[in-house]
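Written out below as structure tokens is the structure these notes cover.
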Amino acid sequence: MTGQSAAVEGSNSALPWYRMGFHTLAEFNTYVTFVLLGMSIMMVTSAVTSAPDFVTKYFIYATGDPDAVAETPLFWNNANTFYNAGTYAMQVVTEIASLTPFMRSIPLGIRLFLGLGIPFVELVVIIAVPAATIPTQNGAIAVIMVVAMMGGLSKALCDSCTNALVGPFPTKFMNGAQWGLTVIALFMSIIQIILQVSMGSTFQDVLTISRIYFGIGIGIQVMAIAALVLLRYNPFAQKYIAEFRAAALRRRGHVEPEESQDSKEPATGDVAEAPKAGEKEVTLDAMEEADEVRAVPSDAFVAKSGAVLQATGDADRMVDLDQTKNITSTEQMLRASVWSVFKRIYPMLLCAFTIFFTTLLVFPGVFFLVPARSGWYMTIIVTLFNAGDFVARVLLMIRVLRPSPKLVIVGTFGRLAVIPLIVLCVRGFIPGVALPYVLIFLFGLTNGYFGTMSCIHCPRTPTLHYAGERSVAAMLAGISLMLGLCFGSNMSLAITLTY
């Protein structure tokens, strides 16, 4: 390390973001933006799931009748499961469509801003209907399902675009987006508990709580949109997001001819800083991801089936060869072969599907079937799951605690041991709520730990060499996750309806 670089490091060490592993404020702001985007993906779903009593009794508030009795108990007793099924069904269809050439040709910014805007309509509808009231409970059912379908569309747009944006970034940024998914869930659960404790449980109190609760959700969406707007002008983000980099070049009037986007071959080049010959690498910490990039040997470009399991090296030290000048993100993705990417990462895609399938298979539906006398049972179950998920994703911020792809496979099937135990609780063979509380925390912990890493290993594998491939890999991970959630929630619906 030279005297000059040591002096720079010494002057930066006092900065708060440097102590957290970020070398510049722009880098830290990029990380925060991805956390907010992750939060926005799950914001409405987390808000609805964290207020199970409000949803299952929505017909009371929507009709304005405190004494109303459910006319369709089959739906209202399983309202959360119906909501999840509708949301995930719509989401998986939209996410699959996002891989088509037509959808990939639409700029990421346009799709993402649309996805961030839809939740405003969802939350306003949820709040406005009880304020205006509707005459029938069937109308309340329609509101729940319309909000679910809109939520699925919004989540798909936000999820696929966020994955495409974060895929080329170093691993810690994708972990930040994944962390945001659980931060919002835990945050909304805590807010719901605070509101329930601090306010009453009368008809009017619940309406007031819902307005405060969902109003907070609207505020979070505003923050995410503002952060995304600023991200377009962030020099660190422009280094990895081709669309933002090309826009910056156009603003400066530096538009250079680029290859036609019809080209099937990835562009080559390097806009990220690489070390000069003979220069030693300088890292902030031995365990921290390096921001510098490295070229890869030519013999590593063979697309082998399941290569993610045998991959060696560190993707964060590799150069993405299509990060060139004014190429856009859509051009990068159109040049990537979806099938070639799928072949290399399919073991992690299967893990993502299995983990989230089993999660939605028993949570929240089957856990809610446990005979419990406490009116707090459902709220505590949701909070404990979110807490376990949150803790797991925090642990993954520490590099040495991240499991390898092979360990992810072991964890994926090991967590299935929770299912027979919760079935025994539902059937009454194991009485009380103590064991369900322990099981749901462990289920959330393994969901966050192995589920997150299965998604991270998809784009952040050394077997991929282009930013377009990493974006597609991250989108495939999102689709596998959504397929698991969709099939799991629908299977859970079938179980709870026949119980």
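Each residue, glycine too, has its Cβ placed from N, Cα and C.
Under its mutagenesis annotations, Swiss-Prot gives ASN175 to Ile the following note: No significant effects on inosine and guanosine transport. No significant effects on protein localization to cell membrane. Reverts the effects of deactivating mutation N-389 on inosine and guanosine transport. No significant effect on inosine and guanosine transport; when associated with N-389. Its Cβ placed at the centre, ASN175 (mutagenesis position) has 28 other Cβ atoms within 10 Å.
According to DSSP, SER189 (mutagenesis position) is assigned to a helical segment. Within the same chain, residues at least six positions away from SER189 (mutagenesis position) with a Cβ under 8 Å of its Cβ are SER46, SER50, THR379, VAL382, THR383, ASN386, ALA387. Swiss-Prot gives this note for the published mutagenesis SER189 to Thr: Reduces transport of inosine and guanosine. Reduces affinity for inosine and guanosine. No significant effects on sensitivity to formycin B. No significant effects on protein localization to cell membrane.
Under the heading of mutagenesis, Swiss-Prot lists SER189 to Ala and annotates it as follows: No significant effect on inosine and guanosine transport. Slightly reduces affinity for inosine and guanosine. No significant effects on sensitivity to formycin B. No significant effects on protein localization to cell membrane.
For the recorded site, ASP389 (mutagenesis position), the DSSP three-state label reads helix. Taking all protein chains in view, 28 other C-beta atoms sit within 10 angstroms of the C-beta of ASP389 (mutagenesis position). For the mutagenesis result ASP389 to Glu, the note given in Swiss-Prot is Reduces transport of inosine and guanosine. Moderately reduces sensitivity to formycin B. No significant effects on protein localization to cell membrane.
Among the sequence features in Swiss-Prot, the mutagenesis site ASP389 to Asn is noted as follows: Abolishes transport of inosine and guanosine. Significantly reduces sensitivity to formycin B. No significant effects on protein localization to cell membrane. No significant effect on inosine and guanosine transport; when associated with I-175.
What Swiss-Prot notes for the published mutagenesis of ARG393 to Lys is this: Slightly reduces inosine and guanosine transport. Moderately reduces sensitivity to formycin B. No significant effects on protein localization to cell membrane. When Cβ atoms from all protein chains are considered, those within 10 Å of ARG393 (mutagenesis position) total 26, not counting its own.
What Swiss-Prot notes for the published mutagenesis of ARG393 to Leu is this: Reduces transport of inosine and guanosine. Moderately reduces sensitivity to formycin B. Causes relocalization of the protein from cell membrane to flagellar membrane.
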Determine, to the nearest whole angstrom, how far the Cα atom of ARG393 (mutagenesis position) is from the Cα atom of ASN175 (mutagenesis position).
8
Under DSSP, is ASN175 (mutagenesis position) part of a helix or a strand, or is it coil?
helix
